[in-house]
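Below is one structure, written out as structure tokens; the observations come after it.
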Amino acid sequence: MSLDSRLPAFRNLSPAARLDHIGQLLGLSHDDVSLLANAGALPMDIANGMIENVIGTFELPYAVASNFQINGRDVLVPLVVEEPSIVAAASYMAKLARANGGFTTSSSAPLMHAQVQIVGIQDPLNARLSLLRRKDEIIELANRKDQLLNSLGGGCRDIEVHTFADTPRGPMLVAHLIVDVRDAMGANTVNTMAEAVAPLMEAITGGQVRLRILSNLADLRLARAQVRITPQQLETAEFSGEAVIEGILDAYAFAAVDPYRAATHNKGIMNGIDPLIVATGNDWRAVEAGAHAYACRSGHYGSLTTWEKDNNGHLVGTLEMPMPVGLVGGATKTHPLAQLSLRILGVKTAQALAEIAVAVGLAQNLGAMRALATEGIQRGHMALHARNIAVVAGARGDEVDWVARQLVEYHDVRADRAVALLKQKRGQ
């Protein structure tokens, strides 16, 4: 049975009713549903094995974004995040996108760089040539360290050698092992290979190896998403669709040329991506580092997305960025909710997960720019933030929605106002 990711009136249900609906829709087991329904999904013994000095666990809201259709397949997207409006915006933009076939995605092979720094070299150019002449020997040695990866079709594929003739510490070489890590994020794999080949590289060059470490600029491991939106889909009561498109294009141009704006623009993209990375137990710091480094690849920090108008006057958005995520290893395997997230997504490869991530990032970027180009970011965001303010003020149950409605109606979304409203409702 194919999944329909549209969830009409889903937000009006209670959390328990939402979970029941998702459980039935996806055919989740009783144990899966219990993981989400009850606190303590991460047992203390597992948490204690993940990091050091554990004294407890920390919970964040776990939601699903609806309406996503990616390469013709409907997907419910688990998102773990504390900020209001992210899930709503992504879901609404996905609803607009699906009217034109949803998101189209693709990705390159899961190739990661392992860097080996070699210092103390008097003739870097000749040392570089010496390494390249013995490339096959180096690759063969690296691949001896992970026979399982080789059996799965992965392994070290190539080496590159970069020379830096003038550094604060004199000339140096940096060799890159190019490793196909298959469905792993790949950090441990490539680090092990880098350490394995270090003695051989020292012998070949006569230099001294210092750092042996992966690079988080995974610019060979790219994922891409594209979306097309018609003017009719973007029109509001106050703005024509054409006017909204022009506003979005101006907003994009701002991010393309101004790093101050680009930083916030790209943060909005990561608002969609990071919650999925967290939900699947992947390393969101690695994804963030790669994203912002990639945004500087031209020598100027700019927008990760591009937006343009096609010959039919439709808005076309594209996001291409590094996406080093995995399905095996680390918290992805140890955290029970990370495993459940992968089952909800229905992904079988790391590349499929990467493509969903960039689709969500593109949707989030569209939502932010649409708001900025029309009503401003605060109107919609603060309406959703009002519920959070109500909870902070002490509202419970039905009080939350009542206080939030009052805050929004009078355009006064502040904690002290929420406290006053709550006292009023309780007759205090």
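Glycine is treated like the rest: Cβ placed from N, Cα and C.
Original residues only: the substitutions mentioned are not part of this model.
Taken from Swiss-Prot as is:
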MUTAGEN   Glu52 to Gln  No loss of activity
MUTAGEN   Glu83 to Gln  Greatly reduced activity
ACT_SITE  Glu83  active site, charge relay system
MUTAGEN   Asp183 to Ala or Asn  Reduced activity
ACT_SITE  Lys267  active site, charge relay system
ACT_SITE  Asp283  active site, charge relay system
MUTAGEN   His381 to Ala, Asn, Gln or Lys  Reduced activity
ACT_SITE  His381  active site, proton donor
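The separation of Asp283 (active site, charge relay system) from Lys267 (active site, charge relay system), Cα to Cα, is 16 Å. Each of the mutagenesis positions Glu52, Asp183 was scored by the number of other CB atoms within 10 Å of its CB, and the largest score is that of Asp183. Between the C-alpha atoms of Asp183 (mutagenesis position) and Asp283 (active site, charge relay system), the distance comes to 14 Å. On the backbone, the CA of Glu52 (mutagenesis position) and the CA of Asp283 (active site, charge relay system) stand 17 Å apart.
Shown are the recorded positions Glu83, Asp283; of these, the residue with the fewest other Cβ atoms within 10 Å is Glu83. The number of other CB atoms found within 10 A of the CB of Lys267 (active site, charge relay system), across every protein chain shown, is 14.
According to DSSP, Lys267 (active site, charge relay system) sits within a helical segment.
A separation of roughly 19 Å, to the nearest angstrom, links the Cα atoms of Asp283 (active site, charge relay system) and Glu83 (mutagenesis position). Secondary structure at Asp183 (mutagenesis position), as computed by DSSP, is coil.
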